[in-house]
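Okay, structure first, notes after.
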Amino acid sequence: MGRRSALALAVVSALLCQVWSSGVFELKLQEFVNKKGLLGNRNCCRGGSGPPCACRTFFRVCLKHYQASVSPEPPCTYGSAVTPVLGVDSFSLPDGAGIDPAFSNPIRFPFGFTWPGTFSLIIEALHTDSPDDLATENPERLISRLTTQRHLTVGEEWSQDLHSSGRTDLRYSYRFVCDEHYYGEGCSVFCRPRDDAFGHFTCGDRGEKMCDPGWKGQYCTDPICLPGCDDQHGYCDKPGECKCRVGWQGRYCDECIRYPGCLHGTCQQPWQCNCQEGWGGLFCNQDLNYCTHHKPCRNGATCTNTGQGSYTCSCRPGYTGANCELEVDECAPSPCKNGASCTDLEDSFSCTCPPGFYGKVCELSAMTCADGPCFNGGRCSDNPDGGYTCHCPLGFSGFNCEKKMDLCGSSPCSNGAKCVDLGNSYLCRCQAGFSGRYCEDNVDDCASSPCANGGTCRDSVNDFSCTCPPGYTGKNCSAPVSRCEHAPCHNGATCHQRGQRYMCECAQGYGGPNCQFLLPEPPPGPMVVDLSERHMESQGGPFPWVAVCAGVVLVLLLLLGCAAVVVCVRLKLQKHQPPPEPCGGETETMNNLANCQREKDVSVSIIGATQIKNTNKKADFHGDHGAEKSSFKVRYPTVDYNLVRDLKGDEATVRDTHSKRDTKCQSQSSAGEEKIAPTLRGGEIPDRKRPESVYSTSKDTKYQSVYVLSAEKDECVIATEV
């Protein structure tokens, strides 16, 4: 099992070597002859089920570097191989795969380095009893051994050889061929044809790169540009094109780009504008020799350059215009008189006079007023120099008043008025809003003061507009603005216009001038509220005394009801209170209080004036320590002395000593001695011999202090403010 694993590992190694190899040494075993079937030690091959001396032959091949004295021992530096059993005694081996699919003839030894040109070869023929046992370490299995060293050049041709040892003959052949894409004497030149971004080439016989048409460079990655493309200013990404770099243009990128806007200039480098002769300025757009370049003057006029891009033309007689392009029409001012016809000449004019007239402009007449030349009632007068003049009546013209005039032809009427020709005069029928002889005046539509209620009138064509004061609207400001227009009533109320006022008809449950208040008890029907003048934006009307009185009565009734409820509650509370205990016939009083009353409720703390809340109300000091104990109140009319703090903790002590105090109150005289309690709530008093320390005073100067006695005080003493 271990040998099979070793064989599989060797095959995988050989395959990996083939992947990365540059060439392959190939050994072809052709024929092996073992005439007597003997081993190398002349013993007969035994074992197995075949005939005696039948040697089941397999081969071990070892390829190593060139050695002058070849050693058959490992390592096989170039590779080794062990074949399966290929035959018995004498046999021939065909090319390709044999009986055993694990063997292929020739045996291949891939190389991952340059072929050195020399090698040493060891071929051992071995015998095995079992096809599964292909161990080569046992020398007893050896049939024959071939050791040789050779020089070998790379090529496709096989080198034939025959090894004879006397008892055995081995005929074999070998060669070294380069792997695909490898070339050269040692298969060290790598060349793989490609046509992509990394190259465009094929490979020659010796592995040289032969660029595809249109490509050049060491790896054929540089395209050959269009023939004539400038080497510096042009480039290409693929063969046959010529792309220009920035600032250059043209088919071959040999033309510089001029400065933008340059008209009559050239450049030697990009963005230049070198003006041509006769041109100036930043953009070479100012013609310094306009007359020569443009020849603007026509009709034989003389051109004179007057500056950059300017000129003047001196026209010949009979021509005018900036470039003398206009021929002067000498007949334009109608120089011919008396109905003569004018003919324009190149530099003058000619008048063709009607019968009876002569002169350059036919100004002279051969007729007189005696001949009656004037028509249509024209008045004739003789001229001192000869001839006559006809004074035409209105509506006629011409030298002899022979032409009837169109009085409306000159459009004398303005502002779209229609002109009516009356023969001797005309009449303008004006459009609405205009007046005057020629309808030139706009009729003042505000003259009649159409705007009412102090509105301002603005006149327009056959119309007017009024700017109304607040409270009015309409064409003439005659319509008052509706007070309900802006929806003053709230909560679904209905607005009613009442002249200059409005009224809100409130929905059930709402009230107020604008129905903005929610009523606690809505009236049974809808409420109509007449707004006061403060809400109506106008003054006038009586003050609503009835509503005010009704409101006051409602408030008083409410207060009386509350007072009655309070009195009832207090009466019920007094009924549930226990009756006060009698003082046992004690008649001695102090500050209108009996001794028993003074004895009770003396267990209070000393509180400074700064700790008393002044509320300007009557203070109610009430102590309730049980049903068996009566209560009393000390009233201070202006100060509320809050003495509730920490009184509950002393209730038990007060209950225990209550009966003892009552007895004491009855037997004690008014001049009895005071016994000081050992402790006070205001603080500990370590010395019992200082009775005056029981009554402490506050240092507060704003208010007087309340003297507080301990609950354990024996005498019936009450503290008060003096």
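Backbone N, Cα and C define each Cβ position, glycine as well.
Sequence annotations record features per position, and here Swiss-Prot assigns domain 'EGF-like 1' to 225-253 based on sequence analysis. Residues 213-215, 269-271 of the same chain lie 6 or more positions beyond the ends of the domain 'EGF-like 1' (225-253) yet place their CB under 8 Å from a CB of it.
For the domain 'EGF-like 2' (256-284), the residues of the chain that approach it from at least six positions outside its boundaries are 246-249, 292-293, 308, judged by C-beta separation under 8 angstroms. Taken from Swiss-Prot, the feature domain 'EGF-like 2' applies to 256-284.
Residues or ranges marked as domain 'EGF-like 5' in Swiss-Prot (evidence: sequence analysis): 369-401. Mapped onto DSSP classes, the domain 'EGF-like 5' (369-401) shows 3 helix, 10 strand, 20 coil.
Along the domain 'EGF-like 6' (408-439), the predicted structure has mean pLDDT 83. Per Swiss-Prot, the feature domain 'EGF-like 6' maps to 408-439; the stated evidence is sequence analysis.
Quoted from Swiss-Prot, the note on the mutagenesis of K613 to R is: Highly decreases Notch signaling pathway. Multi-ubiquitination pattern is reduced, although it does appear to be mono-ubiquitinated. Interacts with MIB1. Loss of cis and trans interaction with NOTCH1. Increases its association with lipid raft microdomains.
According to Swiss-Prot, the mutagenesis experiment K689 to R carries the annotation: Decreases Notch signaling pathway.
Recorded in Swiss-Prot as a mutagenesis result, K699 to R carries the remark: Decreases Notch signaling pathway.
What Swiss-Prot notes for the published mutagenesis of K713 to R is this: Decreases Notch signaling pathway.
Secondary structure of the domain 'EGF-like 2' (256-284) per DSSP, as helix, strand and coil residue counts: 0 helix, 7 strand, 22 coil.
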